[in-house]
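J.: In case it helps, Swiss-Prot gives these features for our protein:
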type	residues	note
MUTAGEN	P305 to L	Abolishes membrane localization
DOMAIN	584-665	domain 'PDZ'
Amino acid sequence: MPAFFCLPMACQRQVDSIDRSQSNLQAIPSDIFRFRKLEDLNLTMNNIKELDHRLFSLRHLRILDVSDNELAVLPAEIGNLTQLIELNLNRNSIAKLPDTMQNCKLLTTLNLSSNPFTRLPETICECSSITILSLNETSLTLLPSNIGSLTNLRVLEARDNLLRTIPLSIVELRKLEELDLGQNELEALPAEIGKLTSLREFYVDINSLTSLPDSISGCRMLDQLDVSENQIIRLPENLGRMPNLTDLNISINEIIELPSSFGELKRLQMLKADRNSLHNLTSEIGKCQSLTELYLGQNFLTDLPDTIGDLRQLTTLNVDCNNLSDIPDTIGNCKSLTVLSLRQNILTELPMTIGKCENLTVLDVASNKLPHLPFTVKVLYKLQALWLSENQTQSILKLSETRDDRKGIKVVTCYLLPQVDAIDGEGRSGSAQHNTDRGAFLGGPKVHFHDQADTTFEENKEAEIHLGNFERHNTPHPKTPKHKKGSIDGHMLPHEIDQPRQLSLVSNHRTSTSSFGESSNSINRDLADIRAQNGVREATLSPEREERMATSLSSLSNLAAGTQNMHTIRIQKDDTGKLGLSFAGGTSNDPAPNSNGDSGLFVTKVTPGSAAYRCGLREGDKLIRANDVNMINASQDNAMEAIKKRETVELVVLRRSPSPVSRTSEPSLNGSSHQLNHFDAGSPDSTMFVTSSTPVYAS
């Protein structure tokens, strides 16, 4: 009989794993301490405030998870658990590690993330068996100087801290495969970073780097490199010597050009180079035969190289917000292309070869100067979205055939064509031969049209060659790609008539995640209040009503007159370094909208709630002086340079009443008038002000 009673107790002593996670525990249950041979204890997601000293008598414990509790102290007795191989202290309130941690010689995984550490003891590096060390979201200002002693380290995560420098010994981590230093305050990387020959993933985004060490090419195993949101001007010339690189993110920097060795990146699949200062795209890009996604938005590109057509595996090409006047004919060789976004350029025509992109599902050419579209768009059977305007309510439009009298060829058009600012019969390619070549493509052997009669797509439904249904509705604009960085803006914004290239004054200074959320909510509330006060309507009007209201608004704008007053405005940049204004015009650009031909610089946007708004700057103000620099005959570049010099910006402006480009004094009348929702305060990229509709789907 006693044997039957002893059996359960014997079984209990053999228990080696206990899971009491999410049990609303205030303390470690006493019954746990009876299991002397316990090896795995999971107490995550409870309300435990301290670790009972009896816990440290469980000498066989190998895995201890006390993450997501309310621990403030890690007792020195932790050093008694000499068999420990995994310790998870994530999401607690521990501010200091005891030196006795060095006794845990078998420790392989240590997670200290989301604790208020300001420093780690040097003795932690005596645990040379550690392979994974997580230090994300602490308050670390320094890593241990002897971190190179962790010779078995494979993963080091130190994202979202206050690190300004990296110990030189880090280059001794020859087995390191993943290094995440993103969202810190780093100004430089160790010159010998290339010694990390096993490194596969390197994230150093959202820092203050101005360059990358040349030695980085020594990381020949690297396949993921993210240096986005820094202040990098040039990339190392030998960047192409990383043969395994597949994903490269250099977004939001000040990069002028890509290195000549770029074509050596034969395995590169994704390149994000948006929001830089690129004026030219190297022809070497065509040698990156594995490239599937290419993001070049918000640069200063005036053309694309012909070698773009060599990218046969390219599925996504985004060149929004540049200065492109034409697209090379070779684009037709990109047979895998599914998304082509050319929004907000100065395109006057698309090549006939666009019809050879047989897999194209989204074509975005809004905010250009296109008088019509090439007839070959009729053979894009898979097209689900054709964007021609910011005010467009349907993804696919009814297109009809017409003729280009200048070239004598058939083209297609719709009620949104010609686009605003389209110049009848004149393009900006500047090459007669170029135009001749494109015209000669008509009737060529690679694209054939069954019906040459002037019919609408709707009437063509019974044609022998089915041209697809161009009446599909509610096709969504493509979602943001799965890669890290988000889009610039998710709003459908109104298009400006006669809109020149706009400049936005944005500092490179970045906010923390917490402060950004607060500012986002504040901006959203301000926008909502202002919309309510001014009666701004966001409903989409019919094309006929838009045309009538546009005429009325044009007449009203011509009546703008009255007294002119000089104002001196001092603007203190906010915590993020932003002013919250945009301007247009200047000596080297077209006149600002509604400026009556005045070549001066005019404020075209003041973000509600911004520093500029609070200091009294208003849309329509003409810049006279900026920080003691004369703006009468200045260019936009001159203004930018003058304004960026100081934290406190002093502007002398000339204000006419009523304001010549006022947008907030009257309710929104039509699709071409300006609304107040110019940017999405909840977007990861809401620091960039956008002055026209940009439903961007690239990440």
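Using N, Cα and C of the backbone, Cβ positions are placed for all residues, glycine too.
Keep in mind the model shows the original residues, not the substituted ones.
Provide an account of the burial state, proximal residues and distances for the features listed.
T.: The Cβ neighbour count for P305 (mutagenesis position), using a 10 Å radius over every protein chain in view, is 16.
Summarised as a single figure, the pLDDT of the domain 'PDZ' (584-665) averages 78.
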J.: Tell me the residue counts in helix, strand and coil for the domain 'PDZ' (584-665), as DSSP assigns them.
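T.: Tallying H, G and I as helix, E and B as strand, the rest coil: 13 helix, 24 strand, 45 coil.
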